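Student: I am attaching a structure below and will ask some questions about it afterwards.
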Amino acid sequence: MEPDSKKVKLDIFNFPTTRETRTPEEVAESYAEAVKSHPFYDNVHSVVDFYDSGTIKDGRGQIIGVVLREALPKYAASMASELLTSAAVRTSLRSMMFGGEPPLSGIAGYFDYRGSPVELKSRKTSFTYEHEAAWPAVFPVVDYVSEIYRHVAPERWKAQNDAIPDLVRIHGTPFSTLTINSRFRTASHTDVGDFDAGYSCIACLDGQFKGLALSFDDFGINVLLQPRDVMIFDSHHFHSNTEVELSFSGEDWKRLTCVFYYRAALGEPASYAEYQRRLEKSKTDTRFTPVVHHVRVKENGTSVNRPSPVYPISQSPFWVPMVAHCLQHCASAAQCVHEAMTADGSRLAEMMFGESLSTSDGIPLRGEDEKVKANGDSTPRPLSRLGGFSETNLMVSTAVEKKKYLDSEFLLHCISAQLLDMWKQARARWLELVGKEWAHMLALNPERKDFLWKNQSEMNSAFFDLCEVGKQVMLGLLGKEVALPKEEQAFWIMYAVHLSAACAEELHMPEVAMSLRKLNVKLKDFNFGGTRYFKDMPPEEKKRRMERKQRIEEARRHGMPSGSHEKRANWLTNDSFDYQTEDCVIDYAQHKWVLPALHAKEVTKTVRTGELPTTERVVRVLVVIPDPQSKLENVDCKLEVPDMVGSSSEWERLMSSPAVHRVLSAAQRNLQLPDSVTHGNVQTHFAFHSTLPTDIYDFVVLQHVLSRIPDDAQASAYIRRAAALCSGCLFVVETDVQCRQYYTLKYSIRCSYDTVAPLFFQQLHRVCYGTKTARVRTKGELESLIPTVCCARYKLQGSPLNTTVHVVSPFPSCEVQNLSSALCDRA
């Protein structure tokens with residue numbers, strides 16, 4: 001009995017109308033798989049949060065990165081941000097760096113498309129092609145970043161500038177490509193494909209956010225980037241972003257960054273061959289006049305795409321002045337203290353900060369079940385039309401019931417005989433090639449269960465050819481030229497289930513071998529660049545499809561407000577020699593904009609990249625400790641807390657640390673003033689906080705003094721008073737009442753922690769310093785007290801008091817710049 005074709009067509013596309021997202025179990029599985037290869041690093045995993053401009057080097061003196069604050073003019077950042085915001089779109093291509101979820105990311109400029117299903121390689125990105133008229137808006141920011149790069153690392157800049165093909169430069173700079181990220185917390189990765197002999201540059205173009213520091217994972221260093229900040233760095237070191245610091249669930253935030261780099265594959269022989277092919281083709285096209293008339297081949301060096309070697313850094317709070325540009329006046333003196341503090345067996349840190357730099361048995365870290373997902377801001381979204389299909393259990397189970405509709409006996413009554421014949425032939429050809437490859441795999445390993453999909457194989461080409469026919473089958477079933485998103489979803493999942501079942505039933509492959517996930521990935525490839533296989537089709541089919549494509553495009557144009565979709569279709573098949581057609585001259589004088597070279601000279605004038613000079617003079621450090629309000633002996637913390645607090649799981653967790661119990665059983669630290677101590681050429685002096693001396697020291701350390709001053713205005717005034725006693729910088733040592741993982745915690749756990757933490761740390765301060773009611777502050781509260789420039793925050797690892805050290809310049813920012821400039825002039 002013949003099936004009713006109308007009912008069949010209706011039933012084929014009658015899929016569940018529930019939101020097309022994955023189940024929680026599927027999301028969790030995807031997340032776990034992603035973080036195996038690309039883990040997230042939270043703030044707790046680092047030692048230093050670096051806030052100011054500085055030059056960061058590894059243990060052998062090689063530059064990791066140079067960061068410059070507010071180095072971009074406002075107009076340049078604003079112009080680029082306005083254009084590039086739309087370049088960051090949901091993409092599954094970088095989902096492994098976002099816990100298995102598609103982040104907001106995109107590329108602009110030129111790209112090689114090596115390993116991509118896009119056939120036409122080494123050319124403009126679709127974004128630049130589609131926004132060619134507006135593209136010059138990025139030229140100022142690209143010019144400024146390039147000049148900053150040239151001033152900071154001239155040898156690297158020159159190597160990159162000499163290697164990059166002129167055809168793919170962005171506005172004459174050594175950058176070929178931009179990567180734009182929006183609200184994207186990246187997991188640990190290196191930038192594979194960047195030019196080995198150069199550096200990459202990153203700029204924050206826009207945003208309102210806290211946290212999301214650029215973390216150099218192997219060094220424990222976080223660099224806080226805010227709008228208009230620029231960093232030149234070795235992108236072959238593993239790097240990531242720390243958590244966003246949200247005060248409450250649903251807090252609004254935004255962050256737009258741009259990475260500037262040279263994609264090394266654009267200078268390889270295959271790319272030059274593509275450039276030359278396009279150039280020769282353009283000579284026969286009288287309708288198009290190229291901007292560039294020859295291809296100059298350049299030496300590209302060797303890019304091995306391996307992570308840079310890691311030479312660890314010995315860190316202490318005194319490492320910060322060795323790095324910060326605004327503290328270079330005291331860098332050599334700080335180096336003396338740093339070396340003495342990090343020497344084997346040194347107890348200098350305990351003398352200055354009240355505890356060692358690292359404690360192995362401090363307050364325990366949280367379990368993953370207490371934390372929000374690192375990509376938790378990525379709310380579930382419908383799949384993109386450029387994707388494959390939803391893999392939810394409901395969608396899959398429905399598709400299993402409907403896969404029969406792609407059998408020939410059903411299609412016979414629903415589509416043309418010609419299209420059915422094409423379907424049968426393409427399907428048979430693909431299954432034949434899959435069978436051959438599977439037989440070869442079994443010959444090598446009879447126990448094999450998984451099918452290895454080779455992207456460059458004949459089987460892969462046959463799959464895309466089958467997809468082209470399948471797309472026409474879908475349109476034939478619908479009886480229209482354009483499918484709705486939900487119709488595409490329904491068809492492609494049914495298509496994948498049908499093919500997976502065919503592999504199992506006809507080729508006797510294990511069900512897991514040709515999995516739905518594997519087919520979904522390849523369908524995403526097809527929907528992004530399936531036109532690459534058009535050239536392999538028979539001439540009569542090419543003609544029929546071209547006519548059909550023309551009708552579809554015409555229908556799209558009539559129904560859309562802009563030509564963006566037409567542009568995209570044109571980009572996929574664009575084979576012209578259109579390099580540098582987007583370029584133009586920027587008249588900086590007419591706009592009254594500062595020239596990039598002059599601007600770079602100004603913003604980099606305090607940059608120090610050479611070796612630090614040594615000093616033999618005596619370095620004097622003043623350590624200020626709280627006055628002993630009273631002598632407290634044998635304090636039992638449990639007697640000091642209400643029963644409800646003392647019995648809470650949070651209190652028990654904090655009290656579980658052996659280091660905490662050592663603090664509780666130790667003698668009070670400030671019962672008497674210690675004598676001055678000399679370590680080499682480092683002299684350490686001590687004073688109570690109420691009787692500051694009048695002498696000037698190289699460095700002043702305030703050891704838990706502010707916890708004795710509850711009034712914020714008075715505490716800020718005290719910092720200013722102490723800063724006046726040092727010629728180098730000030731170290732503010734205080735308890736951070738928020739735990740190091742605070743912004744990664746679930747909000748219910750945060751609330752439980754907030755209830756007990758102040759009382760817990762007050763107990764420790766009573767024992768350590770005799771402070772009856774310590775004023776313990778959050779990181780934000782502490783930093784708001786600083787009246788000058790806070791250069792960095794150093795975190796004593798495993799500290800039972802959760803101690804942090806803020807490194808503070810004694811001078812306001814304008815005085816810092818003048819002092820640094822004077823030092824550079826003398827140098």
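Each residue's number is its place along the chain shown, starting with 1.
Cβ atoms here come from the backbone N, Cα and C positions, even for glycine.
So, quick note: what you're seeing has the original residues, none of the substitutions.
This is the feature table in Swiss-Prot:
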MUTAGEN   HIS189 to Ala  Impairs DNA base J biosynthesis
BINDING   HIS189, ASP191, HIS239  Fe cation binding site
MUTAGEN   ASP191 to Ala  Impairs DNA base J biosynthesis
MUTAGEN   HIS239 to Ala  Impairs DNA base J biosynthesis
BINDING   ARG255  2-oxoglutarate binding site
MUTAGEN   VAL259 to Ala  No effect
MUTAGEN   GLU391 to Ala  No effect
MUTAGEN   LYS436 to Ala  No effect
MUTAGEN   LYS518 to Ala  Decreases binding affinity for both J-DNA and normal DNA
MUTAGEN   LYS522 to Ala  Decreases binding affinity for both J-DNA and normal DNA
MUTAGEN   LYS524 to Ala  Slightly decreases binding affinity for both J-DNA and normal DNA
MUTAGEN   ASP525 to Ala  Abolishes preference for J-DNA-binding
MUTAGEN   ARG532 to Ala  Decreases binding affinity for both J-DNA and normal DNA
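How about a rundown of where these features are and what they're close to?
Tutor: In the three-state DSSP assignment, the secondary structure recorded for HIS189 (mutagenesis position) is strand.
Counting Cβ atoms from all protein chains shown, HIS239 (mutagenesis position) has 26 others lying within 10 Å of its own Cβ.
With a cut-off of 8 Å between CB atoms and residues at least 6 apart in sequence, the same chain places SER200, SER235, HIS236, VAL259, TYR261 near ASP191 (mutagenesis position), listed in sequence order.
Under DSSP, HIS239 (mutagenesis position) is assigned to a strand (E or B) in the three-state scheme.
Of all the Cβ atoms in the protein chains shown, 24 others lie within 10 Å of the Cβ of ARG255 (2-oxoglutarate binding site). Under the DSSP three-state reduction, ARG255 (2-oxoglutarate binding site) is assigned to strand.
Packing around VAL259 (mutagenesis position) is summarised by its Cβ count: 20 other Cβ atoms lie within 10 angstroms of its Cβ, all protein chains included.
Cβ neighbours within 10 Å of LYS436 (mutagenesis position), excluding its own Cβ and spanning all shown chains: 13.
The 10 Å shell around the Cβ of LYS518 (mutagenesis position) contains 17 further Cβ atoms across the protein chains shown. Under the three-state DSSP scheme, LYS518 (mutagenesis position) falls in the helix class.
Following the DSSP three-state reduction, the secondary structure of LYS524 (mutagenesis position) is helix.
Sequence-distant neighbours of ASP525 (mutagenesis position): residues of the same chain at least 6 apart with a C-beta under 8 Å from its C-beta are SER116, PRO117, PHE464.
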Student: Give the distance between the Cα atoms of HIS239 (mutagenesis position) and LYS524 (mutagenesis position), rounded to the nearest whole Å.
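Tutor: Given the Cα positions, HIS239 (mutagenesis position) is 28 Å from LYS524 (mutagenesis position).
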Student: Give the distance between the Cα atoms of LYS522 (mutagenesis position) and LYS436 (mutagenesis position), rounded to the nearest whole Å.
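Tutor: Each residue's Cα considered, LYS522 (mutagenesis position) and LYS436 (mutagenesis position) end up 19 Å apart.
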Student: Excluding near sequence neighbours, so keeping only residues 6 or more apart in the same chain, what lies with its CB under 8 A of HIS189 (mutagenesis position)?
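Tutor: Counting only residues 6 or more apart in sequence, the Cβ neighbours of HIS189 (mutagenesis position) under 8 Å are HIS38, MET97, PHE238, HIS239, SER240.
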Student: 10 Å Cβ neighbour count around LYS524 (mutagenesis position)?
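Tutor: For LYS524 (mutagenesis position), the 10 Å Cβ neighbour count is 21.
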Student: Compare the Cα of LYS436 (mutagenesis position) against each of the recorded positions ARG255, LYS518, LYS524 and report the nearest.
Tutor: LYS518
Student: When you average the Cβ positions of HIS189, ASP191, HIS239 for the Fe cation site, which other residues in that chain have a Cβ within 8 Å of that mean position?
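Tutor: Same chain, not in HIS189, ASP191, HIS239, Cβ within 8 Å: THR186, SER188, THR190, SER235, HIS236, HIS237, PHE238, SER240.
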Student: Let me check the 10 A CB neighbour count of LYS522 (mutagenesis position). How many other CB atoms are there?
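Tutor: Its Cβ has 19 other Cβ atoms within 10 Å.
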Student: Just the number: how many Å between the Cα atoms of ARG255 (2-oxoglutarate binding site) and LYS524 (mutagenesis position)?
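Tutor: About 28 Å separates the two Cα atoms.
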